[in-house]
Amino acid sequence: MASSTALICDTEAWKDLKGHVEDIKKTHLRDLMSDANRCQSMMMEFDGLLLDYSRQRATVETMDKLLNLAKASQLTEKISRMFNGEHINSTENRSVLHVALRAPKDAVIKADGMNVVPEVWNVLDKIKEFSDKIRSGSWVGATGKPLKDVIAIGIGGSFLGPLFVHTALQTDPEALESAKGRQLRFLANIDPVDVARNISGLNPETTLVVVVSKTFTTAETMLNARTLREWITAALGASAVAKHMVAVSTNLALVEKFGIDPNNAFAFWDWVGGRYSVCSAVGVLPLSLQYGFSMVEKFLKGASSIDQHFQSTPFEKNIPVLLGLLSVWNVSFLGYPARAILPYSQALEKFAPHIQQVSMESNGKGVSIDGLPLPFETGEIDFGEPGTNGQHSFYQLIHQGRVIPCDFIGIVKSQQPVYLKGEVVSNHDELMSNFFAQPDALAYGKTPEQLQKENVSENLIPHKTFSGNRPSLSLLLPELTAYNVGQLLAIYEHRVAVQGFVWGINSFDQWGVELGKVLATQVRKQLHSSRTQGTAPEGFNYSTTTLLKRYLETSSEPQM
């Protein structure tokens with residue numbers, strides 16, 4: 001299907017929603033929430049998950065109009081094109097097939113006419129075999145000791161996604177048992193402090209390093225890889241590198257040149273974007289080393305269950321589609337630029353940072369997929385913290401400052417339940433009391449009249465008034481197992497894609513990260529010249545020159 005040069009904002013469906021905004025401005029969530037039929041229609045269940053979006057500033061009519069917008073944007077066709085392996089990442093001429101990474105063995109998903117699923121499972125089987133060897137102790141380090149500690153080196157999607165999943169599983173009873181005696185750490189930043197923190201307390205003799213870089217040229221990752229190679233070599237000799245370092249890469253020549261056995265390189269493909277790569281060897285290898293492949297396979301099955309739901313469910317009952325349309329409504333029509341992701345689960349503390357990248361790198365675009373400047377805003381500013389920590393941090397602004405739509409994520413069954421004798425409720429019930437209360441506090445607020453009835457002094461009434469009418473949605477998961485973690489990941493991945501499909505942008509490239517890299521190269525050359533030859537900074541503006549001079553004059557870096 002050829003792309004259309006028309007912008008979505010030129011369609012009747014978009015204009016209809018623009019006019020509808022005036023109707024919504026006349027409503028308040030206090031009134032909308034009193035309509036039980038409306039609320040019931042805004043609850044969706046799938047596979048034990050419950051989505052409640054009744055606290056969105058939307059009516060049944062709004063949802064009908066958003067579904068018309070989906071039709072106008074050719075959303076059905078765009079989803080099909082993604083699953084069919086068409087090159088929907090047009091600026092890089094690539095398919096977008098992260099769904100193939102978690103597809104069942106008998107599935108058929110094609111890229112350039114070839115079924116990629118067998119290739120995916122070849123890598124998964126190789127990961128299972130390798131991780132079993134490491135975990136069983138049949139593969140040992142250079143001094144004959146088992147490798148019980150893993151450092152995964154990667155940046156961006158090679159780090160944020162796997163870290164989110166690792167953190168979510170750390171306290172799951174089954175995962176906890178399977179990881180007994182093992183450690184998994186992630187090294188991302190080129191700041192030497194990150195290196196120091198990662199190797200602190202570790203013995204090179206028992207450490208395996210996983211270097212994640214598709215091209216094996218990523219500047220930050222390769223500098224950290226060389227640093228850890230030096231750490232291993234200094235302790236165990238150069239020959240130990242092949243026993244203590246493996247790669248996730250497709251550049252076997254550079255892998256071998258680095259000192260890693262190419263047989264210990266695990267592939268992934270051009271049709272996997274970095275921020276969508278957690279289900280590839282990028283995430284599956286380090287997670288399998290920590291928890292065992294069978295645990296990670298449950299995670300993949302959870303993600304796959306949402307893939308199938310997304311592909312086959314009518315839009316009015318399709319969780320990622322509904323979430324994506326509501327985000328478009330909040331950003332492009334109601335004018336809310338941000339979104340708070342608020343999981344009431346400490347195990348999900350790294351979820352918001354991961355989705356921040358998935359969302360903002362995907363949809364932070366200013367032109368259409370055809371290169372036309374967009375006359376409307378796309379993307380959201382995503383941030384978040386687990387509840388109840390966030391309540392004591394930034395909820396003040398959410399309640400009485402700017403309006404920020406919120407995603408509340410709750411878990412029915414705690415990974416680590418605690419009930420203290422004499423307490424009114426369990427620790428988890430105390431947490432969930434806040435999960436249920438906060439959305440209503442945002443929706444209903446508190447009026448001056450209510451405060452007067454409570455005999456609040458007149459001078460405090462303006463300060464204690466809550467306007468309410470602040471949108472949120474609630475997603476309730478039955479528990480937080482590897483399967484549920486996979487579901488949660490896929491829901492948000494597809495939600496982000498839906499937003500991009502509707503806006504008519506390319507959610508799968510990231511040219512915005514390139515310019516800074518180019519400028520950093522110029523600075524790097526200057527620093528080298530200044531350190532080795534004493535040359536003064538030149539060719540920069542006054543501000544950068546002044547900053548560079550101060551840095552060079554006062555830094556304690558050794559002369560090279």
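In case you wondered, yes, glycine gets a Cβ from its N, Cα and C as well.
Around S95 (variant position), the same-chain residues six or more apart in sequence whose CB sits under 8 Å from its CB are G85, E86, H87, I88, N89, A111, D112, D270, W271, listed in sequence order. Among the natural variants in Swiss-Prot, S95 to A has the note: In strain: cv. Bl-1 and cv. In-0. The residue drawn here is the original one.
The annotation that Swiss-Prot gives for the naturally occurring variant K105 to E reads: In strain: cv. Hiroshima. Mapped onto three states, the DSSP output places K105 (variant position) in coil. Residues near K105 (variant position) in space but far in sequence (CB under 8 A, at least 6 apart, same chain), listed by position: V117, W121.
DSSP gives N198 (variant position) a helix state. Under 8 Å, Cβ to Cβ, and six or more positions away along its own chain, N198 (variant position) finds I151, R185, F186, L187. Where Swiss-Prot documents N198 to S as a natural variant, the accompanying text is: In strain: cv. Bus-1.
Per Swiss-Prot, active site, proton donor is recorded for E361, and the stated evidence type is similarity to another entry. In the shown protein chains, 22 other C-beta atoms lie within 10 A of the C-beta of E361 (active site, proton donor).
Positions annotated as active site by Swiss-Prot, on the basis of similarity to another entry: H392 (among others). Taking all protein chains in view, 10 other C-beta atoms sit within 10 angstroms of the C-beta of H392 (active site).
Cβ contacts within 10 Å of K517 (active site), excluding its own Cβ and spanning all protein chains shown: 9. Look at K517 (active site): DSSP puts it in a helix. Here Swiss-Prot flags K517 (among others) as active site.
According to Swiss-Prot, the natural variant H528 to Q carries the following note: In strain: cv. Ost-0.
When the Cα atoms are compared, E361 (active site, proton donor) and K517 (active site) turn out to be 16 Å apart. Using a 10 Å radius centred on the Cβ of H528 (variant position) and all shown protein chains, the other Cβ atoms total 12. In the three-state DSSP reading, H528 (variant position) counts as helix.
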